[in-house]
Amino acid sequence: MTKEVCSNIGLWLLLTLLIGNYVVNLEASHHVYKRLTQSTNTKSPSVNQPYRTGFHFQPPKNWMNDPNGPMIYKGIYHLFYQWNPKGAVWGNIVWAHSTSTDLINWDPHPPAIFPSAPFDINGCWSGSATILPNGKPVILYTGIDPKNQQVQNIAEPKNLSDPYLREWKKSPLNPLMAPDAVNGINASSFRDPTTAWLGQDKKWRVIIGSKIHRRGLAITYTSKDFLKWEKSPEPLHYDDGSGMWECPDFFPVTRFGSNGVETSSFGEPNEILKHVLKISLDDTKHDYYTIGTYDRVKDKFVPDNGFKMDGTAPRYDYGKYYASKTFFDSAKNRRILWGWTNESSSVEDDVEKGWSGIQTIPRKIWLDRSGKQLIQWPVREVERLRTKQVKNLRNKVLKSGSRLEVYGVTAAQADVEVLFKVRDLEKADVIEPSWTDPQLICSKMNVSVKSGLGPFGLMVLASKNLEEYTSVYFRIFKARQNSNKYVVLMCSDQSRSSLKEDNDKTTYGAFVDINPHQPLSLRALIDHSVVESFGGKGRACITSRVYPKLAIGKSSHLFAFNYGYQSVDVLNLNAWSMNSAQIS
């Protein structure tokens, strides 16, 4: 550890002590209460840490939630995040700050933004970074004022020559945007400003999540100088009945290829670009997106046919995943997606272990060639952690009811890629017309239920005798009798993940838009208490949190399996043990 990093940690701890003396407690639901209760935990984390991850981002201790303001500046990646310096539960929120040169290994810095003025004295909530045309980064974030109103503030670096951006200052003009009697904004539901974009009229635009009664909406503000903002008469988009829109994100994607697009770009001509509007629904705690067209004249987002911005929209991730945020990586011409994964353990367990929350591995995100969905894939940099590759698992036949153990890999901290080939598609069961909810299907037809084709996939974090395991698998159905159209279902079944009873063991599911006549790919990033699964080369993603009692460390096992009636071929299986990332 460098002298500079040690100094940073010292400053971080000093600020933590100072901050802890006056920051108020807030509840995790984002409600602010006049009478606050003690919800902090000051004891040291438990020495026994079987569930702490090896290569996912998480601070040394305490609560973490939303990723904030990710960006690249002078070749350095920055990740800010919502952090409680006083305990492993939500409250006392500040903007913690870490930097990296590769998105995998991270060094900490003192908190960048913390309550210090009337416009944020009751909390510094989520926001985003924008790189101005002169290369200067600025942050817009939500502050909680003395009246517990949500207002929007700006902060900028004190020293632009510092690539680590270790010190930030707040504008005396704050708050820049606030609810009042004229604009009629809901003062308790006005938060999480996006990265701003520059229109062709040279005005900046930013959207902020809000609601009016049950109408969720993205309020638009415009500005000529990034300091004086004016509310637009109409929102960028809204939906009646969806409830509060948190952590909105709005960005362009190219229709051709996987390269990213700068947020203010409109393409030449505009037809080569589409736009993505993503929201985090407070009611469901899931992230949804729609693909559509941005009307630059009316400042309106128009979803493509088949898309609706509500709970029926496609999701980034069908598991434990929320409050996501993208940024354009100008160094590698890609768009990167961050997302927060909360715990599935009890609050008491979180307090005992001394921490709560991780960030998923950053993902490259782009538009599928069909134009109907987004593709996600872990950034290439994570592959540098691969070691001890298991090879030559090719052309294996998995007969009905069989398992194939993968030896020679550290199964509790691994990266696995497998390619399946299905035989006899005509043997698939017919899906019931009422089966429209993939999670419900996966829950009712868990891994022990046989069907014509499936379940087949991977058993991860498994104990030797299968008292515990998490299964990630496919099933294939016919769309209807005598049909040559098929439905591919992907499940992540946590029901047998732990002998411990008080964990959330929800089973997750997603339909995968792929052709089952072609090989089916499945990738799993396994990291002690988290499993990130990518089906169909990133067309469906499911993140799970699990806490085995037996299948920990060297006692964890990995299997490929087929419990369907028909045989399945493993065309190729590669597995790697993963080194730990350097995350301080």
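Using the three backbone atoms N, Cα and C, a Cβ is placed for every residue, glycine included.
Bear in mind that the values here come from a model prediction, so they are computed numbers and not experimental data.
Neighbour list (Trp63 (mutagenesis position), Cβ cut-off 8 Å, at least 6 residues apart, same chain): Trp83, Asn84, Gly87, Ala88, Val89, Trp90, Gly91, Asp350, Trp355, Ser356, Gly357. The annotation that Swiss-Prot gives for the mutagenesis experiment Trp63 to Leu reads: Loss of activity.
Neighbour density for Gln82 (substrate binding site): within 10 A of its CB lie 22 other CB atoms from the protein chains shown. Swiss-Prot lists Trp63, Met64, Asn65, Asp66, Gln82, Trp90, Trp125, Ser126, Arg191, Asp192, Glu246, Asp282 with the feature substrate binding site.
Experimental mutagenesis is annotated in Swiss-Prot for Asp66 to Ala, with the remark: Loss of activity. Around Asp66 (mutagenesis position), the same-chain residues at least 6 positions away in sequence with a Cβ under 8 Å from its Cβ are Tyr81, Gln82, Ser126, Asp192, Cys247, Tyr322, Ala323, Lys325, Trp340.
Taken from Swiss-Prot, the feature active site applies to Asp66.
In the structure as shown, the Cβ atom of Trp90 (mutagenesis position) sits within 10 Å of 22 other Cβ atoms. Among the mutagenesis experiments that Swiss-Prot reports, Trp90 to Leu is described with the note: Loss of activity.
For the mutagenesis result Asp282 to Ala, the note given in Swiss-Prot is Impaired beta-fructofuranosidase activity but enhanced 1-fructan exohydrolase activity. DSSP assigns Asp282 (mutagenesis position) to coil, not to a helix or a strand.
Here Swiss-Prot describes Asp282 to Asn as a published mutagenesis experiment; the accompanying note says: Normal activity. Using a 10 Å radius centred on the Cβ of Asp282 (mutagenesis position) and all shown protein chains, the other Cβ atoms total 19.
Mutagenesis annotation in Swiss-Prot: Lys285 to Leu, described as Slightly reduced activity; the structure shown retains the original residue.
All protein chains shown were included, and the count of other CB atoms within 10 Å of the CB of Asn342 (mutagenesis position) stands at 21. The mutagenesis experiment Asn342 to Asp is recorded by Swiss-Prot, whose note states: Reduced activity and glycosylation.
Checking each of the mutagenesis positions (Asp282, Lys285, Asn342) against Asn65 (substrate binding site), the C-alpha distance stays within 10 Å for Asn342.
Here the candidates are the binding-site residues Trp125, Arg191, Glu246, and by Cα distance the one nearest Lys285 (mutagenesis position) turns out to be Glu246.
In this structure the alpha carbons, written CA, of Arg191 (substrate binding site) and Asp282 (mutagenesis position) are 12 Å apart. Cα separation, Asp282 (mutagenesis position) to Asn342 (mutagenesis position), rounded: 14 Å. Distance noted between the C-alpha atoms of Asn342 (mutagenesis position) and Glu246 (substrate binding site) is 16 Å. Annotation note: Asp66 (mutagenesis position) sits in a strand segment as assigned by DSSP.
Other C-beta atoms found within 10 angstroms of the C-beta of Lys285 (mutagenesis position) number 13, with every protein chain shown included.
In the three-state DSSP assignment, the secondary structure recorded for Asn342 (mutagenesis position) is coil.
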